[in-house]
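Asker: The S-adenosyl-L-methionine binding site annotation in Swiss-Prot covers Q164, R167, G208, E229, D295, F296, C312, Y324 and is backed by experimental evidence. The carnosine binding site annotation in Swiss-Prot covers D316, H347, Y398. Where Swiss-Prot documents F313 to A as a mutagenesis experiment, the accompanying text is: Impairs N-methyltransferase activity. Under the heading of mutagenesis, Swiss-Prot lists D316 to A, E or N and annotates it as follows: Impairs N-methyltransferase activity. Among the mutagenesis results in Swiss-Prot, P343 to A has the note: Impairs N-methyltransferase activity. The residue drawn here is the original one. One entry in Swiss-Prot concerns the mutagenesis experiment H347 to A or F. Its note says: Impairs binding to S-adenosyl-L-methionine. Significantly reduces N-methyltransferase activity. What Swiss-Prot notes for the published mutagenesis of Y386 to F or W is this: Reduces N-methyltransferase activity. For the mutagenesis result Y396 to A, the note given in Swiss-Prot is Reduces N-methyltransferase activity.
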Amino acid sequence: MQRRRRPPPPTSRLPEGCGGGGGGSEEVEVQFSAGRWGSAAAVSAAAAAATRSTEEEEERLEREHFWKIINAFRYYGTSMHERVNRTERQFRSLPANQQKLLPQFLLHLDKIRKCIDHNQEILLTIVNDCIHMFENKEYGEDGNGKIMPASTFDMDKLKSTLKQFVRDWSETGKAERDACYQPIIKEILKNFPKERWDPSKVNILVPGAGLGRLAWEIAMLGYACQGNEWSFFMLFSSNFVLNRCSEINKYKLYPWIHQFSNNRRSADQIRPIFFPDVDPHSLPPGSNFSMTAGDFQEIYSECNTWDCIATCFFIDTAHNVIDYIDTIWKILKPGGIWINLGPLLYHFENLANELSIELSYEDIKNVVLQYGFKVEVEKESVLSTYTVNDLSMMKYYYECVLFVVRKPQ
């Protein structure tokens, strides 16, 4: 996705129907906004023309990227069936006496194929609903119209997105959410208690919101909350859950069928998860909850805007984490707090042609202090997982850092 700029949101309430609340599910919409380019200064006619040309090129690239990700959703079934067919060919290449030892193997592959078809149906439902998802931007029609082969990178992203449904919107992911989200929520409640604050006037930003559960939980408590996300994979999916799902556990997915290793039982690979585990439309009446799409550093530039910024498994997505710290310092109000929980698994490490500054937590803390933040809470070994397969023979655990720092008055 190309970088997109958008002014910070107003502190007033969202237009009627854009927040959560009771009533019929068809009337409840979480507003999704795409970042807007700011107007360039008119230095000269030539400069203005060059700026327009640059912006038009950015818009073209962004539109291409939008449709490329939709194509990946549509190509999922083809890609996964090719993977299963390859497994079948390899099995059939075994000696007949070895094949006879595994009479259920091909039947299991057929079950996986049915799971693939079901996942594809859900993915098509998601993208069929996202063409007009942004209240302030349209991407036109798909000029090609054909389903094209998607890159391995995009298919890996899509498979990862399916696991995000487990983390954010299934009962299976509750333990992971409790480990990652609850420490952040507890700090919000401690710093902005309802006995002393009107939560509707406490503006909280959640960069890297993913499928939106943390931001939604904060809005459920009555705070004015906005999630920000860069990935179209996440945005398409969060739009579907937040705006089109109201019946608890109506949908199911098979997120583990892509994992052919470390399965204790064959049935573990094809077990479903159900979502959403709550009604996303059950936000309190008058809730102020929205999502923005685009680059965190470019969308949020207005100084002294936010009472709280909550980052979860986010700061290691930076090319340069100091840029994130700089943005957070600028946009926090004096007296505002930054709550962070997560590891430091830098996303751009070892990627060719990508800037990546990998700092230790010690270095990050020193930078945070030099900006002027005051540390109020610091825990260096908060154990957590990320989109874990709880029945897998292999699991990754993170010893996360949790800190709360305050920008002085």
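Glycine too: its Cβ is placed from the backbone N, Cα and C atoms.
Sequence unchanged from the original; the noted substitutions are absent.
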Asker: List nothing but the one residue from Y386, Y396, Y398 whose Cβ has the fewest other Cβ atoms within 10 Å; the candidates are the recorded positions.
Answerer: Y396
Asker: Taking Y398 (carnosine binding site) as the reference, which of G208, D316, Y386 (the recorded positions) have a CA within 10 A of its CA?
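Answerer: Final answer, ordered: Y386.
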Asker: Sorry to bug you, but what's the C-alpha spacing from C312 (S-adenosyl-L-methionine binding site) to Y386 (mutagenesis position), rounded to the closest Å?
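Answerer: Pair distance, Cα basis, whole Å: 11 Å.
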Asker: Take the C-alpha atoms of P343 (mutagenesis position) and C312 (S-adenosyl-L-methionine binding site) and report the distance between them in angstrom, rounded.
Answerer: 9
Asker: Name them in sequence order: residues not among D316, H347, Y398 whose Cβ is within 8 Å of the mean position of the Cβ atoms defining the carnosine site.
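Answerer: Close Cβ neighbours, site residues excluded: F313, T317, G342, P343, L344, L345, Y346.
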Asker: In sequence order, what residues of the same chain, 6+ apart, have a Cβ less than 8 Å from the Cβ of Q164 (S-adenosyl-L-methionine binding site)?
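Answerer: Sequence-distant Cβ neighbours: G210, L211, M234, S237, T387.
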Asker: So which mutagenesis positions out of F313, H347, Y396 end up within 10 angstroms of G208 (S-adenosyl-L-methionine binding site), measuring C-alpha to C-alpha?
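Answerer: Close mutagenesis positions: F313.
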Asker: Whole-number Å only: compute the distance from the Cα of Y324 (S-adenosyl-L-methionine binding site) to the Cα of F313 (mutagenesis position).
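Answerer: Rounded to a whole number, the Cα-Cα distance is 13 Å.
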